[in-house]
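**Student:** What Swiss-Prot lists as Zn(2+) 1 binding site is C92, H157, and the listing cites experimental evidence. The Zn(2+) 2 binding site feature in Swiss-Prot is assigned to H166, C244. Annotated Zn(2+) 3 binding site per Swiss-Prot: C307, in sequence order, evidence recorded as experimental evidence. Listed in Swiss-Prot as a mutagenesis experiment, C92 to S is described as follows: Contains only two zinc binding sites. Listed in Swiss-Prot is the mutagenesis experiment C244 to S, annotated as follows: Contains three zinc binding sites, but the third site shows a decreased affinity for zinc. Looking at Swiss-Prot, the entry for mutagenesis of C307 to S says: Contains only two zinc binding sites.
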Amino acid sequence: MEAIKGSDVNVPDAVFAWLLDGRGGVKPLEDNDVIDSQHPCWLHLNYTHPDSARWLASTPLLPNNVRDALAGESSRPRVSRMGEGTLITLRCINGSTDERPDQLVAMRLYMDERFIVSTRQRKVLALDDVVSDLQEGTGPVDCGGWLVDVCDALTDHASEFIEELHDKIIDLEDNLLDQQIPPRGFLALLRKQLIVMRRYMAPQRDVYARLASERLPWMSDDHRRRMQDIADRLGRGLDEIDACIARTGIMADEIAQVMQESLARRTYTMSLMAMVFLPSTFLTGLFGVNLGGIPGGGWRFGFSLFCILLVVLIGGVTLWLHRSKWL
């Protein structure tokens, strides 16, 4: 493949444009640099920036059917070979487990053995690990190593997020054993996050597996082996997600049962109170009719005797309920 001039990929508002030095480090790309397989270029763009959008729409370095995909038209993880290059769409985790499940950020990239063009709108936090390694001189030396390191960083972030969700489920299960109900919406958010993760990480695992099996010229056998390991690791994470989704379903049933039992206890208590006070209510209503005068109204001990009668009646009903094992 022909070499590319640095001026051909000069985008003023690029997030960064670096030239890999072939020894694990990078340097800022300059117009007189020569880009080839020994010194590939990494151009990282925000496709919403005007200069980046114009470059994506006009550069001859990109196939026509790649431009729309890099400009944000593609969202689900996938991989497509485009002649000598490859178009890859990946998803990564941004944010924490307390946020709504919209923290999956899309990253789109087109690459061959000479240069890498990656685009995003929101910042991709997983790339910070790769950027840090390159700045320290311990990063990838070629395009194949770069792709493996990026996929490894994305999977690390996904695995950490899945582990955090798993810990929350364990805490929730422990609380349910103590009859503690989680706040409203907590379990629904947790389940939604798991479902969204499952939706995007399953095709991403397939992307990794395909990259491991494709005979891409810029990926060595070691790169393919590492990529297969990454796919297997993400597959284990998906198995964990499936188990967590099943456990949230069981917890939802358990929460419903706990709430139903609590409501039944309250209803039972109110029914017993009604049974205890029903006879006394009947007597007070009967004596309060006052059609022929209140019985005992002219006797000074009448009210006291009536109160004693009510206490004895309530005690008798309570004793009967206790002997009947209703209390």
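Backbone N, Cα and C define each Cβ position, glycine as well.
In this structure the noted substitutions are not present, so the sites keep their original residues.
So that I understand the layout, could you describe where these features sit and how close they are to other parts?
**Tutor:** All chains included, 17 other C-beta atoms sit within 10 angstroms of the C-beta of H157 (Zn(2+) 1 binding site).
Counting every protein chain shown, the number of other Cβ atoms lying within 10 Å of the Cβ of H166 (Zn(2+) 2 binding site) is 17.
Of all the Cβ atoms in the protein chains shown, 10 others lie within 10 Å of the Cβ of C307 (mutagenesis position).
Spatially close to C92 (mutagenesis position) yet at least six residues away along the chain are L104, V105, M107, V124, L125, A126, L154, H157, A158, judged by Cβ distances under 8 angstroms.
Annotation note: C244 (mutagenesis position) sits in a helical segment as assigned by DSSP.
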**Student:** Take the C-alpha atoms of C244 (mutagenesis position) and H166 (Zn(2+) 2 binding site) and report the distance between them in angstrom, rounded.
**Tutor:** 7
**Student:** How many whole Å apart are the CA atoms of C307 (mutagenesis position) and H166 (Zn(2+) 2 binding site)?
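**Tutor:** If we compare the Cα positions of C307 (mutagenesis position) and H166 (Zn(2+) 2 binding site), the gap is 61 Å.
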